[in-house]
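The domain 'ABC transporter' annotation in Swiss-Prot covers 4-241 and is backed by sequence analysis. Marked as ATP binding site by Swiss-Prot on the basis of a curator's inference: S40, G41, A42, G43, K44, T45, T46, Q89, E166. According to Swiss-Prot, the experimentally introduced change S142 to A is described as follows: Decrease in ATPase activity. Can form dimers. Annotation of the published mutagenesis G144 to A in Swiss-Prot: Loss of ATPase activity. Cannot form dimers. Forms an active heterodimer; when associated with A-166; the original residue is retained in the structure shown. What Swiss-Prot notes for the published mutagenesis of E166 to Q is this: Strong decrease in ATPase activity. Can form dimers in the presence of ATP alone, without Mg(2+). Among the mutagenesis results in Swiss-Prot, E166 to A has the note: Loss of ATPase activity. Can form dimers in the presence of ATP-Mg(2+). Forms an active heterodimer; when associated with A-144. The residue drawn here is the original one.
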Amino acid sequence: MVRIIVKNVSKVFKKGKVVALDNVNINIENGERFGILGPSGAGKTTFMRIIAGLDVPSTGELYFDDRLVASNGKLIVPPEDRKIGMVFQTWALYPNLTAFENIAFPLTNMKMSKEEIRKRVEEVAKILDIHHVLNHFPRELSGGQQQRVALARALVKDPSLLLLDEPFSNLDARMRDSARALVKEVQSRLGVTLLVVSHDPADIFAIADRVGVLVKGKLVQVGKPEDLYDNPVSIQVASLIGEINELEGKVTNEGVVIGSLRFPVSVSSDRAIIGIRPEDVKLSKDVIKDDSWILVGKGKVKVIGYQGGLFRITITPLDSEEEIFTYSDHPIHSGEEVLVYVRKDKIKVFEKN
């Protein structure tokens, strides 16, 4: 285990014209599972490379526990001395080596006997349930088995920190849940500090105890997954984390008005953006007698589609072209007027810049 301290780290390229990281500060605790979430170009890979020692911060400092490992453009502790294991997006297995040889590769430059190497490889392979494929080449393995070999190779030197870079993007959807569960189980068993980087919130939320959101090189929010989902600092963060309706409205004494809809919230600016997740919207032809739901007005069904056992229904408020979508277990015909309800404690309000 190791504690990672990132202090005022910035990274610029092309003589300062491209800012990849902008004054990032993070503390990752011993044994913590920490996730970095962000869109393409947010600086996630640059952040990972600085942690790994493959790049250095232009300004700022990086500590492993109390040890300064990089500072202001200088590499103080090289990658091989940081006790890091990495799993890349492509897994990067050597096609001409068996699974055993791939896993053992990081040990070849260490002063270990063949018996010690064999014992360590088999120990890690057993944890990951791949001991029966150690003599197979990567081309003979399934995608899930290849990923386990890559994970075993990262763990074979008993690292203090495990870095995962978009680790599940090459797996098909049906295998991802089990792969995420495996990573979490192995981390808990070994107690290694874990940093996972991904653009997919499902990857991050399934593994991480805390999450940092990177947008255009800035760390804009850090918190538990459920806190980020329910209380995002911006509509951009909200949309990164999950599906959300984004509605721009006018602020009045009655709240935020969007056509025929009125959201009873307080905002200091003249215009505001309402964010409401599809599961927090309910459409009905009848009055709903449930205090957790509030009526915000009427809308007209514009589009209805069927996906995954549910109907995806898109409506427009009367007198507005804004669109709101939600999911329902029963269809509502296009063109019908409906009452629009929302969960009153789930309305998200963002000031319009």
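Backbone N, Cα and C atoms are what each Cβ position is placed from, and that goes for glycine too.
Here the original residues stay in place, and none of the substitutions has been built in.
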(message) Among all protein chains shown, how many Cβ atoms are found within 10 Å of the Cβ of T46 (ATP binding site), not counting that one?
(response) 21
(message) If you count CB neighbours within 10 Å, which one among the recorded positions S40, S142 has the smallest count?
(response) S40
(message) I'd like to confirm something. Which of the mutagenesis positions, S142, G144, E166, has a Cα closest to the Cα of T46 (ATP binding site)?
(response) E166
(request) Give me the largest Cα to Cα distance among S40, G41, A42, G43, K44, T45, T46, Q89, E166, the residues the record lists as binding ATP, in Å as a whole number. (result) 17
(message) Here's one to test understanding: among the mutagenesis positions S142, G144, E166, whose C-alpha is closest in space to the C-alpha of K44 (ATP binding site)?
(response) E166
(request) In whole Å, note down how far the CA of S40 (ATP binding site) lies from the CA of E166 (mutagenesis position). (result) 11
(request) In three-state terms from DSSP, label T46 (ATP binding site) for me. (result) helix
(message) Measuring Cα to Cα, how many Å separate G144 (mutagenesis position) from A42 (ATP binding site)?
(response) 28
